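Taken straight from Swiss-Prot:
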type	residues	note
MUTAGEN	ASN194 to Gln	Loss of catalytic activity
MUTAGEN	SER243 to Ala	85 percent decrease in catalytic activity
MUTAGEN	ASP303 to Glu	80 percent decrease in catalytic activity
MUTAGEN	THR361 to Ala	80 percent decrease in catalytic activity
Amino acid sequence: MTARSIKLFFARWKYLMFACCITYLLVIYAPISKSEQKDWKEGEIELSNDHELDVPILQKEELKPQQRPSFEENVPKKKTFNFNPVGKEPFDVEEVLTSSDIKLEERMTATVIPGQKRLILSWNAGHSQDNLQGCPDWNCEFTQVRARAPDADAVLIAHMDNDFVPKPNQYVVYFSQESPANSGIQIPRPDYINMTLGFRHDTPAGSPYGYTVKLGAKSRKTGQVVDANLVNGKAKGAAWFVSHCQTNSKREDFVKKLQKHLQIDIYGGCGPMKCARGDSKCDTMLDTDYHFYVTFENSICEDYVTEKLWKSGYQNTIIPLVLKRKLVEPFVPPNSFIAIDDFKSVKEMGDYLNYLMNNKTAYMEYFEWRHDYKVVFLDGSHHDVLERPWGFCQVCRMAWTEPRQKVLIPNWDAYWRQTCEKDGTLVDSIPLD
């Protein structure tokens, strides 16, 4: 369009354009009538009620940084307990990994009456007052004097003795750290025993060989948690320390099959290699030479996890190999072990283990748990706060409950004898290829 055409356009339509502008301004700036205001407000209220909207309008002063709500402050902090074991570094504990419903706070607290004591009698299970050193402030006395049985709050038995007759309101505690496949007790009636003191977690007096804690925030670790140079120096496959050669689980059969795909050095009475018990060099070579440690149990029973896993498997820089995932997973750190039932065949497992040996980055991922968790090994010879949440201290705690907490194993056979797999069930189910 030329300049002349534009000039003619405005000359012809200028009055109409001026009128349109005036009309527009009147519409925009003219005041709303009272009836219109009422209609508008009613519509707003109706909308608010229909949708239940209640949105506060923040003034400028409410937006100042120091007045903004802190979401971290609103999240309740979990209570932690400080563990200060003898001769070791103290650490804060947020929770213990267990299948039991008894929380850590309950485990760590006893309602003690000043000036009074509670009595624990070992009828034929051994032990001594030293086993209560994890909770000396709970005022429990340990005795092996059978004449004091009528006064005992709890009585430990390792096998039946007809001379012992339980009293009402008295806990009968069965002590055993052996697999149900290799141990047992003949009892006069199915509900004779109140609780067990041993590897089982589903009992108030559970006393495993070790346990895992989730660390409190102050005790968690940052940065590198494993020595990369140590891992890079490893060259061998797996080590196995074993003296029980024929077992219910048939673990020896699986190891023989796996040896076709992975180097497994067998130490002890069941293999050609020797390493004396208690020799520190044995632990050192697990750190420096081997990638994996065989922790297969002699039988597959509920909660049955022994010192093989807790000591050599987790106190060294090595990945433990276990038989069945569901038996150990509730009690150990996440992504910290390898189970044979994770694989479709023996060969598939061997291939994966060889892959980890050749991929140190993937191998080291199995130690990431050390940032947030700690594994405690209970060797049975040192008694301190590490034992407080378990075993004898928990029998002591139960003895202080008022009214006396009712605990009962209603069917002993179902609880003990019927919790093991038939011999070789798992091993026989895994094909070679």
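Note: Cβ is positioned from N, Cα and C throughout, glycine not excepted.
Unsubstituted: the structure retains its original residues.
Since we're looking at a predicted model, the values are computed, not measured.
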Rounded inter-Cα distance in Å - ASN194 (mutagenesis position), ASP303 (mutagenesis position): 18
Around the Cβ of ASP303 (mutagenesis position), the count of other Cβ atoms that are within 10 Å: 19
Neighbouring C-beta atoms (10 Å sphere around the C-beta of SER243 (mutagenesis position)): 10
Collapsed DSSP category at THR361 (mutagenesis position): helix
Per-residue Cβ crowding (10 Å cut-off), top of mutagenesis positions ASN194, THR361: ASN194
Rounded to the nearest Å - Cα separation of THR361 (mutagenesis position) and SER243 (mutagenesis position): 34
Whole-number Å value for how far SER243 (mutagenesis position) lies from ASP303 (mutagenesis position) (Cα to Cα): 22
